[in-house]
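Everything below concerns the one structure shown next.
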Amino acid sequence: MGKEKTHINIVVIGHVDSGKSTTTGHLIYKCGGIDKRTIEKFEKEAAEMGKGSFKYAWVLDKLKAERERGITIDISLWKFETSKYYVTIIDAPGHRDFIKNMITGTSQADCAVLIVAAGVGEFEAGISKNGQTREHALLAYTLGVKQLIVGVNKMDSTEPPYSQKRYEEIVKEVSTYIKKIGYNPDTVAFVPISGWNGDNMLEPSANMPWFKGWKVTRKDGNASGTTLLEALDCILPPTRPTDKPLRLPLQDVYKIGGIGTVPVGRVETGVLKPGMVVTFAPVNVTTEVKSVEMHHEALSEALPGDNVGFNVKNVSVKDVRRGNVAGDSKNDPPMEAAGFTAQVIILNHPGQISAGYAPVLDCHTAHIACKFAELKEKIDRRSGKKLEDGPKFLKSGDAAIVDMVPGKPMCVESFSDYPPLGRFAVRDMRQTVAVGVIKAVDKKAAGAGKVTKSAQKAQKAK
């Protein structure tokens with residue numbers, strides 16, 4: 001078997017008809033976790049429904065439908081392999097909650113794959129149409145997804161087919177606008193593909209002899225290749241933040257007979273070990289971790305990315321809840337935020353937002369109403385330069401620095417210290433109206449909280 005491949009996460013973005021599903025479906029279909037039987041079943045259904053041209057989007061539609069219905073399908077279906085990596089597609093924007101997911105992200109994407117359609121008139125539509133394409137790329141960048149690959153799709157439907165001129169025109173245009181957002185085009189692989197026919201997906205295409213391959217220049221090592229799969233293989237591997245202090249936002253807290261209280265969540269930074277004394281914020285409860293489990297197996301340590309359950313002593317289910325954050329009591333323990341300063345981008349709000357606006361924030365696993373206490377400055381959303389001091393209101397498209405105050409105790413961190421706890425979605429009217437990253441947190445000095453007997457004992461023993 002040799003060494004296990006590194007796991008990486010990608011997010012696929014682009015306009016609604018750019019062919020994201022077909023392209024993604026193709027990769028999953030050819031390199032992925034879908035077994036022969038499932039594919040044959042899909043093909044048979046497709047034929048019966050007269051969707052003989054089934055190909056790949058159908059695979060994805062089936063998976064999506066199951067995901068939407070809340071059937072937890074085998075997540076391996078959303079995985080595929082390159083020669084170096086196991087790749088998981090953490091989301092594709094067809095989903096209703098795409099933006100929210102991307103922010104409260106069950107996980108951070110290591111790379112975004114932007115699909116643009118080269119077809120006549122299609123590219124223009126995707127880029128202008130209140131530019132979903134721009135919106136997604138801007139979001140990816142704002143939320144810290146610094147690596148980008150661009151797939152110029154549907155090369156088979158250009159005029160004439162596989163037109164070099166059309167491809168070059170698109171590369172030029174896309175380079176210009178990703179540069180405005182903050183990406184450096186030299187570090188981005190551009191690949192002309194057809195997700196439908198398979199051109200340059202896994203094998204170099206015979207239809208584009210003019211394409212001499214993609215090249216990227218970056219300080220961590222240059223790379224070149226021809227296909228989309230090779231470009232994915234050249235993503236720089238993520239550095240998982242094991243050296244930071246522990247932060248583990250709770251997803252749930254269970255009471256398990258014979259064991260006791262078991263909080264469950266994903267380690268975002270740091271390491272969780274049995275015997276550690278942890279503090280939960282904002283409730284300010286400190287206790288000892290008796291054991292740590294993943295998939296019903298005891299672990300000697302849990303690392304960033306691991307979804308774990310851990311048993312804590314002398315803590316009742318009433319003491320801690322979803323949205324609380326666990327950390328090491330001796331190493332920068334998490335604290336309640338009295339307030340925080342954030343940079344927000346208003347995405348779609350029908351009216352005007354002024355000081356006093358109090359929507360719900362989704363930040364890590366917390367879901368809490370927060371007040372826009374003060375609109376400090378309006379800024380250029382790309383460069384971050386100040387445009388105006390103390391604006392009276394904000395509307396769609398604006399970016400601003402805002403002071404926020406949570407309506408109930410909550411624990412958040414600055415994006416630069418703990419990225420997963422420093423980005424949030426602003427929800428109102430059943431949609432994401434804004435996104436933000438936290439610049440600074442005003443932490444509440446914790447009074448004497450509850451320290452359990454086992455924690456006192458563990459601390460004495462040390």
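Cβ from N, Cα, C; glycine included.
Substituted residues are absent from this model; it holds the original ones throughout.
Positions annotated as GTP binding site by Swiss-Prot, on the basis of similarity to another entry: 14-21, 153-156, 194-196. Per Swiss-Prot, domain 'tr-type G' is recorded for 5-242. The note that Swiss-Prot attaches to the published mutagenesis Lys36 to Arg is: No effect on methylation by EEF1AKMT2. Abolishes EEF1AKMT4-mediated methylation. For the published mutagenesis Lys55 to Arg, Swiss-Prot gives the following note: No effect on methylation by EEF1AKMT2. Abolishes methylation by METTL13. Swiss-Prot documents Lys79 to Arg as a published mutagenesis change and attaches the note No effect on methylation by EEF1AKMT2. Quoted from Swiss-Prot, the note on the mutagenesis of Lys165 to Arg is: No effect on methylation by EEF1AKMT2. Recorded in Swiss-Prot as a mutagenesis result, Lys165 to Ala carries the remark: Abolishes methylation by EEF1AKMT3. Among the mutagenesis entries in Swiss-Prot is Lys318 to Arg, noted as: Abolishes methylation by EEF1AKMT2. According to Swiss-Prot, the mutagenesis experiment Lys385 to Arg carries the annotation: Impaired ubiquitination in response to ribosome stalling caused by ternatin-4. Among the sequence features in Swiss-Prot, the mutagenesis site Ala399 to Val is noted as follows: Resistant to inhibition by plitidepsin and ternatin-4. No effect on SARS-CoV-2 proteins translation. Record note (Swiss-Prot), mutagenesis Thr432 to Ala: Abolishes phosphorylation by PASK. The unchanged residue is displayed.
Shown here: features listed in Swiss-Prot, placed on the structure.
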residue	record	DSSP class
Gly14	GTP binding site	coil
Lys79	mutagenesis position	strand
Asn153	GTP binding site	strand
Lys165	mutagenesis position	helix
Ser194	GTP binding site	coil
Lys318	mutagenesis position	coil
Lys385	mutagenesis position	coil
Ala399	mutagenesis position	strand
DSSP-derived structure type at Lys20 (GTP binding site), helix or strand or else coil: helix
Recorded positions: Met155, Ala399 - member with fewest neighbouring CB atoms within 10 Å: Ala399
Cα proximity to Thr432 (mutagenesis position), best match among recorded positions Ser18, Lys79, Lys165, Lys385, Ala399: Ala399
Inter-residue Cα distance where the pair is Lys165 (mutagenesis position) and Met155 (GTP binding site), in Å: 11
Cβ neighbour count (within 10 Å, all chains shown) around Trp196 (GTP binding site): 21
Alpha-carbon spacing, Lys385 (mutagenesis position) to Trp196 (GTP binding site), which is rounded to whole Å: 42
Candidates Lys79, Asn153, Lys165, Ser194, Lys318 (recorded positions) - the one closest to Ala399 (mutagenesis position) by CA: Asn153
Among Lys79, Lys165, Lys318, which are recorded as mutagenesis positions, the nearest neighbour of Ser194 (GTP binding site) by Cα: Lys165
Sparsest-packed of the listed recorded positions (Ser18, Asn153, Ser194, Thr432) - C-beta count within 10 angstroms: Thr432
